[in-house]
Amino acid sequence: MPRSFLVRKPSDPNRKPNYSELQDSNPEFTFQQPYDQAHLLAAIPPPEILNPTASLPMLIWDSVLAPQAQPIAWASLRLQESPRVAELTSLSDEDSGKGSQPPSPPSPAPSSFSSTSVSSLEAEAYAAFPGLGQVPKQLAQLSEAKDLQARKAFNCKYCNKEYLSLGALKMHIRSHTLPCVCGTCGKAFSRPWLLQGHVRTHTGEKPFSCPHCSRAFADRSNLRAHLQTHSDVKKYQCQACARTFSRMSLLHKHQESGCSGCPR
């Protein structure tokens, strides 16, 4: 340890310490070289300090508990283990490798969490939290309600049709009630766009015209059907005369006209 740590700091901050005086005033920190045997013997502490139990009186623990604490009888443990060792070593060389069955696997240790302990823990949890038992019941009721709603069918009161959604049933009921009525002729329709196409037949408006010819139509669906007549692909064929048509309606009209098997 440096000697600067052993110096006492002066009280006056302006005063500078004199280290030479401090060395003369503390002669016990100076040792003579080389050390002789007398100095070494004086530095060794007495036996009372090295072994305090020899000089201190017996404590309460030593007088009361120490006689009860006896060393472990290792010999008795060895004697208890010796029959097992003798039993294992008593097998002869013939039995050790011929006709001996393999040792059975060790039985599993009994689980500390048995069914009774689990049930008791659940009972304690339900007793501590009364609302805990209602949560599974509420979930079960919600699942049952969803299943009933999924299985529930909406029946039409005008016919025997059934629908899984209420919106689909309402759209179907419009086909019975026909709420869209024409103001000119009184004809009713289930959809407003159907009524709009019908009104054009009274006004003569035909906003949908064919780009290939001069024909025009009041409804877009009629224009779409007319465009198939301009197509090169005619997939509807008459089996009697092998004529092809672009629309199924034209094929039916051809068959109703009395096809004799030859083109006219």
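Glycine is treated like the rest: Cβ placed from N, Cα and C.
Where Swiss-Prot documents ARG3 to Ala as a mutagenesis experiment, the accompanying text is: Loss of interaction with KDM1A.
Recorded in Swiss-Prot as a mutagenesis result, LYS16 to Arg carries the remark: Does not affect E-cadherin repression; when associated with R-9.
While the structure shown retains the original residue, Swiss-Prot records the mutagenesis experiment LYS98 to Arg with this note: No change. Complete loss of sensitivity to FBXL14- and BTRC-triggered degradation and loss of ability to repress E-cadherin/CDH1; when associated with R-137 and R-146.
Here Swiss-Prot describes SER115 to Glu as a published mutagenesis experiment; the accompanying note says: Predominantly localized to the cytoplasm; when associated with E-107; E-111 and E-119.
Where Swiss-Prot documents GLN239 to Glu as a mutagenesis experiment, the accompanying text is: Does not affect binding to KPNB1, KPNA2, IPO7, TNPO1 or DNA. Packing around GLN239 (mutagenesis position) is summarised by its Cβ count: 9 other Cβ atoms lie within 10 angstroms of its Cβ, all protein chains included. Reduced to three states, the DSSP call for GLN239 (mutagenesis position) is coil.
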